[in-house]
Each structure stands twice: as structure tokens, then as C-alpha cells.
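Some notes on the structure that comes next.
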Amino acid sequence: MNNTSTMIEFTGKFWTYFTLVFMMLIIGFFFVITSLVAAILNKLCDLNDHHTNSLDIRTGLRNDTQSITRAHV
């Protein structure tokens with residue numbers, strides 16, 4: 001009977017390609033993580049600007065109301 005086992009030889013060429021593929025996967029992983037963090041921070045900044053603007057509008061209206069009340073007194 002013939003022995004039909006498969007042998008993988010770990011030559012210098014194999015390690016070169018393995019390292020290249022591994023580095024590409026790591027760079028892609030960091031790109032995805034960086035994109036997600038940037039999107040989350042962008043969304044948080046948009047929400048913060050909205051709250052800040054609405055607070056400024058309320059404060060401005062409150063100050064206008066107080067100045068109108070003082071003018072009538």
C-alpha cells in the first residue's frame with residue numbers, strides 16, 4: 001500500500017508569504033477598528049453639539065425673557 005500523506009515544508013518562501021498575509025490582515029484589522037472608533041467619536045460629537053446648541057438656545061431665550069421683564073418693570 002502506498003503512503004499518501006501530505007507533507008508541508010516550511011521553507012523560507014512559505015514564511016515570507018505567511019508574514020505578508022499576516023501583516024495585511026493586521027493592517028486591515030486596525031483600519032476597521034480605527035474606522036469604527038472615528039465613526040463613534042463623530043456621532044458622539046454630533047450629539048454633543050446638538051445638546052450644546054439647544055442649551056444655548058434655551059439660555060438665550062431665558063436671558064431675553066428676563067430682559068423683557070426688566071424693561072416692563
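Placement of Cβ uses the backbone N, Cα and C atoms for every residue, glycine included.
Quoted from Swiss-Prot, the note on natural variant M7 to I is: In strain: ATCC 51908.
According to Swiss-Prot, the natural variant K13 to E carries this note: In strain: ATCC 51908. Counting only same-chain residues at least 6 apart in sequence, none has a Cβ under 8 Å from the Cβ of K13 (variant position).
Annotation of the natural variant V21 to A in Swiss-Prot: In strain: ATCC 51908. Annotation for V21 (variant position): no spatial neighbours, criterion Cβ-Cβ under 8 Å with sequence separation of six or more.
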